[in-house]
Amino acid sequence: MPLLRSSQHIKNTYWNIPKKSFRTGVPQFAESKKTRILHLHPLCKSASGVESPPFFDSQTFSSISNRKEFRKMATTVPQVVSLDPTTIPIDYHTPIDDLSIEVKDISAEACPADEGLIVFLLNSAPKHSSSGGSGGNGGSAGSSGNGEGGAQIKINSSVKDNTINEFLKEGNMENFTGKLGTSKSFYIANDQKKYVSLAYVGCGPANEETELEIRKVAYALVTLLHDSKHKKVSIIFEIKIEEALFRFFLEHLFYEYVTDERFKSADKSTETDFIKNLSLHIANADAYKGQIDKARVYFYGTYYAAQLIAAPSNYCNPVSLSNAAVELAQKVNLECKILDVKELEELKMGAYLSVGKGSMYPNKFIHLTYKGAQTGASQNEKKKIALIGKGITFDSGGYNLKAAPGSMIDLMKFDMSGCAAVLGCAYCIGTIKPDNVEVHFLSAVCENMVSKNSYRPGDIITASNGKTIEVGNTDAEGRLTLADALVYAEKLGVDYIVDIATLTGAMLYSLGTSYAGVFGNNDQLINKILSSSKTSNEPVWWLPIINEYRSSLNSKYADLNNISSSVKASSVVASLFLKEFIENTPWAHIDIAGVSWNFKARKPKGFGVRLLTEFVLNDAV
């Protein structure tokens, strides 16, 4: 019996999924769109107040016109034994789908205090001051307490309850300083003698809120939400916050609130009381209402990417990942093309194909396309963009095995984070549907394994642009797959090429776990990415491509080596290598090796989805 087989008797292959999930009983392929497909909440209103129907309920899928064509693009996942997984379980329905959100002007309407949880977001008081304001959102009740440095924290807002307003006036801030990420909870009776939960969440000093601080605030708030189990929650913003940061706050609040339990044997989600109503009380509310829909879309895109990254490699392999991309394309009406090994051979993608030779799973090249409507006077106004994500579903290092301490081989399922970010962006763009932009979502997906067929150190391989590469290290595989993907992208005739990849561990030492690094050959393009970084609140830092180091990639026998012979700046060297496969197109490379994974929480961040989406939208009209 051959070791590698595709059993015809397995009933849970990708296109024959049972109606019930193996873990939760959530309907899979044959159920209604309402529970299967990502969508905007039916009650979600736009800035104009017009209710929007669920996105997918109003769409027709013309790119993949029928089930037969859909099946044709997908591939049966190879198995060694019949119990091997054949699909990536993805939760397309989350508690956020059922969450009704309202944004209310705190200066015009006080927060009700009849039931549920009321949370005050508070800045710490200024140091060395006897009194201070927290944001000036207006109101009648006042409260003071000891802040940092002996100063006072003051609440300016009121609620629709005299008893609670009196409680707020009394202070009750002992041991609460407003320090970032801290909280204090109360359980008190209101005028109707019903008990109401109150909480303070510290946001740190005023005017210092950034992406990093908002993450901590959201995490502290989520802890309160899970502990309280209230279905109705009101959040009173006693802080000033920019619109983009407000949106990011919601995105991260949603992301932290949803728990990934796909691989648990019991369905714990049914035992949880999820919130159903969320009221956001903030000054100048009209300016923030338009951010709600966008926050939902960005959350879904990020959570979708995170699910792919978190899926272990026996579930997420090149075939199952490409199948997931096909399904996504159908759902958001994208054109879809999956290139198999034969087609890749015809394109002479020798660098990419070499990396996957040791795996039981064949290479799969994902190409999804979004074509926005042309609304301008000239067709030339339509920007064409290629986004490339590194898609190594597991990186053992190959014959240069990740065996050294700190090599984190157990985490190498995350080496397809770039691909996940691109697919998450594809969801967002397919949902928002911007005009005057065409986007190609690309990923050269494979697995870097050790076997008798694996490529070896010292091999000389030929990329699709004809350049020969000496393999100095099989663990520098990502740049080989990206090389052929860059050549493919440039042939599409796009205006910009942006690749995103967990490429070099050196990013952990240069920028740590908070900032991604961006390299490129075009200052204007990099500035666009930096601008998108600010509006998406996904931090990126511009790093140089130092041409002086190019000679360290020289090979005695080939055109170049895939690693440097002398230079230790491996992130810069990797960028120099990629640059060899770009001719004239403006190109940027984003290295997310340090920021993709949340090491403390032991889960992915989904980094890059918002950044890439903002980048695309900034070029759309």
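Please read every residue number as a count from 1 along the shown chain.
From the backbone N, Cα and C atoms, a Cβ is placed for every residue, glycine too.
Heads up, this one's the original sequence, none of the swaps are in it.
Cβ-based neighbour count (10 Å, all protein chains) for Lys402 (active site) stands at 17. Positions annotated as active site by Swiss-Prot: Lys402 (among others).
Of all the Cβ atoms in the protein chains shown, 27 others lie within 10 Å of the Cβ of Arg479 (active site). According to Swiss-Prot, the active site annotation covers Arg479 (among others).
Sequence annotations record features per position, and here Swiss-Prot assigns Zn(2+) 2 binding site to Lys390, Asp395, Asp415, Glu477. Look at Lys390 (Zn(2+) 2 binding site): DSSP puts it in coil. Long-range Cβ proximity for Lys390 (Zn(2+) 2 binding site), meaning a same-chain Cβ under 8 A and a gap of 6 or more residues, is found for Asp415, Met416, Ser417, Gly418, Cys419, Ser443, Ala444, Gly478, Thr481, Leu482, Asp499, Ile500, Ala501, Thr502, Leu503.
As annotated by Swiss-Prot, Zn(2+) 1 binding site applies to Asp395, Asp475, Glu477. Following the DSSP three-state reduction, the secondary structure of Asp475 (Zn(2+) 1 binding site) is coil.
Looking at Swiss-Prot, you'll find the mutagenesis Asp395 to Ala noted as follows: 11-fold reduction in catalytic efficiency in the presence of Co(2+); 2229-fold reduction in catalytic efficiency in the presence of Mn(2+); impairs formation of stable homohexamer; when associated with L-477. There are 28 other Cβ atoms within 10 Å of the Cβ belonging to Asp395 (mutagenesis position). Classification of Asp395 (mutagenesis position) by DSSP places it within a strand.
All chains included, 28 other C-beta atoms sit within 10 angstroms of the C-beta of Glu477 (mutagenesis position). Experimental mutagenesis at this site is recorded by Swiss-Prot as Glu477 to Leu, annotated: 11-fold reduction in catalytic efficiency in the presence of Co(2+); 2229-fold reduction in catalytic efficiency in the presence of Mn(2+); impairs formation of stable homohexamer; when associated with A-395.
If you measure from the Cα atom of Asp475 (Zn(2+) 1 binding site) to that of Asp395 (mutagenesis position), you get 8 Å. Annotated pair Asp395 (mutagenesis position) and Lys402 (active site), C-alpha to C-alpha distance, rounded: 8 Å. Excluding Asp395, Asp475, Glu477, which define the Zn(2+) 1 site, the same chain contributes Val355, Ile392, Ser396, Gly397, Gly398, Asn400, Lys402, Asp415, Asn448, Thr474, Ala476, Gly478 within 8 Å (Cβ to the Cβ centroid), listed in sequence order. Taking the Cβ of Asp475 (Zn(2+) 1 binding site) as centre and 10 Å as the limit, one finds 20 other Cβ atoms among all the protein chains shown. Taking the Cα atom of each, Glu477 (mutagenesis position) and Lys402 (active site) are about 12 angstrom apart. It is 17 Å from the Cα atom of Lys402 (active site) to that of Arg479 (active site).
Lys402 (active site) carries neither a helix nor a strand DSSP state and counts as coil.
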